[in-house]
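Notes follow once the structure below has been shown.
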Amino acid sequence: MSVIGSKSCIFSVARYTRENEKSSCFTSINKKSSLDLRFPRNLAGVSCKFSGENPGTNGVSLSSKNKMEDYNTAMKRLMRSPYEYHHDLGMNYTLIRDELIVGSQPQKPEDIDHLKQEQNVAYILNLQQDKDIEYWGIDLDSIVRRCKELGIRHMRRPAKDFDPLSLRSQLPKAVSSLEWAVSEGKGRVYVHCSAGLGRAPGVSIAYMYWFCDMNLNTAYDTLVSKRPCGPNKGAIRGATYDLAKNDPWKEPFESLPENAFEDIADWERKLIQERVRALRGT
């Protein structure tokens, strides 16, 4: 792996130290000012793999920088997210559970080699639409081809970026694919969208909520404490409601209290699990 002999970092927010402020995988913005809060390289929780020997902005084209700026502007406006995606730093990811990794898009076949060799990834769940892949100039065919060569199952469940209603509608099928891959037990599942800050965390939180005996807040806090991000909790609540109350006489979700379906009864969880598993292969 010629390019994968690159820098990688492992970190969590819990042990953040001032002397490591210059090592960055994400940038968060303080409410009052544009403080550049950097995440350190030497902590457990999040692993960020850089695709170049010297990641940074020096070798980034103006076109690429404009794309990142436009994308991060849209993310702030539509998701009210203080986080930023830096495509030029390469693929980054976080081990959420032993069987589950959440991250940004693989950018080249060498990233697939890295996931296989370093993280024992056996399944990749891609939540991007075709237009997302085209926007970032990713050669998906080469990535899928490398997955096949390495025996990695590549799955797609597209959802529209920055769109809670799209995420809500696609969550059941996406979680169905994720839960199936986990149940196969052949290796870790890598769930990604473009930045790994919205759709991929949302699907992973829904999976933990519906299948790991957690309420929504516990599942949400578990993920964001390891990977700082801003997935839409309302989309997960809405999808939970859609699955648990699948009847024509149900009251509109919009009329329910703000915290509705942040927890479910055991019988509702079993019903949701049955309905999600029934979506396998659809």
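Placement of Cβ uses the backbone N, Cα and C atoms for every residue, glycine included.
What you see is the original sequence, not a version with the noted changes.
In the three-state DSSP scheme, Tyr83 (mutagenesis position) is classed as strand. Here Swiss-Prot describes Tyr83 to Ala as a published mutagenesis experiment; the accompanying note says: Decreases starch C3 dephosphorylation. No effect on phosphatase activity with p-nitrophenyl phosphate.
Using a 10 Å Cβ-Cβ cutoff, Glu179 (substrate binding site) registers 21 neighbours. Residues or ranges marked as substrate binding site by Swiss-Prot: Tyr83, 153-156, Asp161, 177-180, 194-199, Gly230, Lys245, Glu251, 259-263, Glu268.
Swiss-Prot gives this note for the published mutagenesis Tyr85 to Ala: Nearly abolishes starch C3 dephosphorylation. No effect on phosphatase activity with p-nitrophenyl phosphate.
Look at Swiss-Prot and you will find 92-249 tagged as domain 'Tyrosine-protein phosphatase'.
Listed in Swiss-Prot as a mutagenesis experiment, Tyr135 to Ala is described as follows: Decreases starch C3 dephosphorylation. No effect on phosphatase activity with p-nitrophenyl phosphate. Taking a C-beta cut-off of under 8 Å and a sequence gap of six or more, Tyr135 (mutagenesis position) has these contacts in its own chain: Lys67, Tyr71, Ser194.
In Swiss-Prot, a mutagenesis experiment is listed as Trp136 to Ala, annotated with the note Abolishes starch C3 dephosphorylation. No effect on phosphatase activity with p-nitrophenyl phosphate. Here Trp136 (mutagenesis position) comes close to Lys67, His87, Gln105, Gln107, Ser194: these same-chain residues lie at least six apart in sequence, with C-beta atoms under 8 angstroms from its C-beta.
Swiss-Prot lists Arg153 to Ala among its mutagenesis entries, and the accompanying note reads: Decreases starch C3 dephosphorylation. No effect on phosphatase activity with p-nitrophenyl phosphate. In the three-state DSSP classification, Arg153 (mutagenesis position) falls within a strand. Arg153 (mutagenesis position): 18 other CB atoms within 10 A of its CB, across all protein chains.
When Cβ atoms from all protein chains are considered, those within 10 Å of Arg157 (mutagenesis position) total 20, not counting its own. In Swiss-Prot, the entry for mutagenesis Arg157 to Ala states: Decreases starch binding and starch C3 dephosphorylation. Moderate decrease of phosphatase activity with soluble substrates; when associated with A-261. Nearly abolishes activity with water-insoluble starch; when associated with A-261. The structure shown retains the original residue.
Quoted from Swiss-Prot, the note on the mutagenesis of Cys193 to Ser is: Abolishes phosphatase activity. Around the Cβ of Cys193 (mutagenesis position), the number of neighbouring Cβ atoms within 10 Å comes to 28.
In the three-state DSSP reading, Cys193 (mutagenesis position) counts as coil. According to Swiss-Prot, the feature active site, phosphocysteine intermediate maps to Cys193.
Secondary structure at Phe261 (mutagenesis position), taken from DSSP and collapsed to helix, strand or coil, is coil. Within 10 Å of the C-beta of Phe261 (mutagenesis position) we count 23 further C-beta atoms, all protein chains included. A mutagenesis experiment is reported in Swiss-Prot for this position, Phe261 to Ala, and the note states: Strongly decreases starch binding and starch C3 dephosphorylation. Moderate decrease of phosphatase activity with soluble substrates; when associated with A-157. Nearly abolishes activity with water-insoluble starch; when associated with A-157.
On the backbone, the CA of Glu268 (substrate binding site) and the CA of Cys193 (mutagenesis position) stand 29 Å apart.
Phe261 (mutagenesis position) sits 19 Å from Gly230 (substrate binding site), taking the Cα positions as reference. In the three-state DSSP scheme, Glu179 (substrate binding site) is classed as helix.
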